[in-house]
Amino acid sequence: MKKTQRKEIENVTNITGVRQIELWRRDDLQHPRLDEVAEEVPVALVYNGISHVVMMASPKDLEYFALGFSLSEGIIESPRDIFGMDVVPSCNGLEVQIELSSRRFMGLKERRRALAGRTGCGVCGVEQLNDIGKPVQPLPFTQTFDLNKLDDALRHLNDFQPVGQLTGCTHAAAWMLPSGELVGGHEDVGRHVALDKLLGRRSQEGESWQQGAVLVSSRASYEMVQKSAMCGVEILFAVSAATTLAVEVAERCNLTLVGFCKPGRATVYTHPQRLSN
């Protein structure tokens, strides 16, 4: 690889996800000021030279995003199915170029779809309505969680949103231990992308999906439930509400879904047997 190209790639992967722009405040429309705004760029996931999906995302931690997306969409079963990965600039955004095993690439080609996604959209561009809600193996019941430990985690979720603290424009997804401690998290302008980044990182580091839960700062859509279940997550906590389809998918795949998570409050939609209070 040429030095100039390598330097360009390093610059791309070291982006902070924040850009300063000129803007005006309501109380002073005569004088512009600089403020931080979250970056949102098109990110294409390219498998073995073929573009599979374009998502709008924050330009950070894209390797984790690509790995998490590949796992949560059933493209791969393990990080070992990916032989290599590079993040490179393209004409209008970024590409994550992924080298899949031959077996996985053949499977991908059989069900290939092209998405032109809105921000973190998990449905845009599916070829048929039947493609929505892929079958998920029912989850086992291997753990419990004390809801009294949730409040402390909620207080620290913002720690994983440095861009969000500057801009007010990102979602977070974090892993919560049974003690309530958050031991890793990611943020993104797209809630699904933030979750994929978390799933990708934990898989890359070989962490177990047992003994813990996912906590997200957003609502719980069916895609969030499905992605979590595809990776073996048994419990999903969301700060906002759940949709009807999210509840249906969670019920079907044995995932414990909890919404409206605030200090002293939580609404359990499915499988409360994993929870105590």
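Cβ atoms are placed via backbone N, Cα and C, with glycine included.
Residues or ranges marked as active site, cysteine persulfide intermediate by Swiss-Prot: C121.
Among the mutagenesis results in Swiss-Prot, C124 to A has the note: Does not affect sulfur transfer from IscS, but abolishes FDH-H activity. The residue drawn here is the original one.
Among the sequence features in Swiss-Prot, the mutagenesis site H171 to A is noted as follows: Does not affect overall structural integrity, but cannot promote FDH activity. H171 (mutagenesis position) falls within a strand segment according to DSSP.
Other Cβ atoms within 10 Å of the Cβ of S240 (mutagenesis position) number 15 in total over all chains. One mutagenesis experiment catalogued in Swiss-Prot, S240 to D, is accompanied by this note: Strongly impairs FDH activity.
Of all the Cβ atoms in the protein chains shown, 17 others lie within 10 Å of the Cβ of F260 (mutagenesis position). According to Swiss-Prot, the mutagenesis experiment F260 to D carries the following note: Strongly impairs FDH activity.
Residue environment of K262 (Mo-bis(molybdopterin guanine dinucleotide) binding site) contains 12 other Cβ atoms, counted within 10 Å of its Cβ in all protein chains. According to Swiss-Prot, the feature Mo-bis(molybdopterin guanine dinucleotide) binding site maps to F260, C261, K262, P263, G264, R265, an assignment based on sequence analysis.
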Q. Which are the residues of the chain, F260, C261, K262, P263, G264, R265 excluded, whose CB is within 8 A of where the CB atoms of the Mo-bis(molybdopterin guanine dinucleotide) site average out, their centroid?
A. L150, D151, L154, A266
(Q) I need the least crowded one of these recorded positions (H171, R265), counting other C-beta atoms within 10 angstroms of each C-beta. (A) R265
Q.
Rank aside, I only need the closest one: which of the recorded positions S240, F260, K262, G264, R265 has its C-alpha nearest to that of H171 (mutagenesis position)?
A. S240
Q | Rounded to the nearest Å - Cα separation of G264 (Mo-bis(molybdopterin guanine dinucleotide) binding site) and S240 (mutagenesis position) | A | 14
Q.
Let me spell it out: for each of the binding-site residues (C261, P263, G264), count the other Cβ atoms within 10 Å of that residue's Cβ, using every protein chain shown. Which one has the most?
A. C261
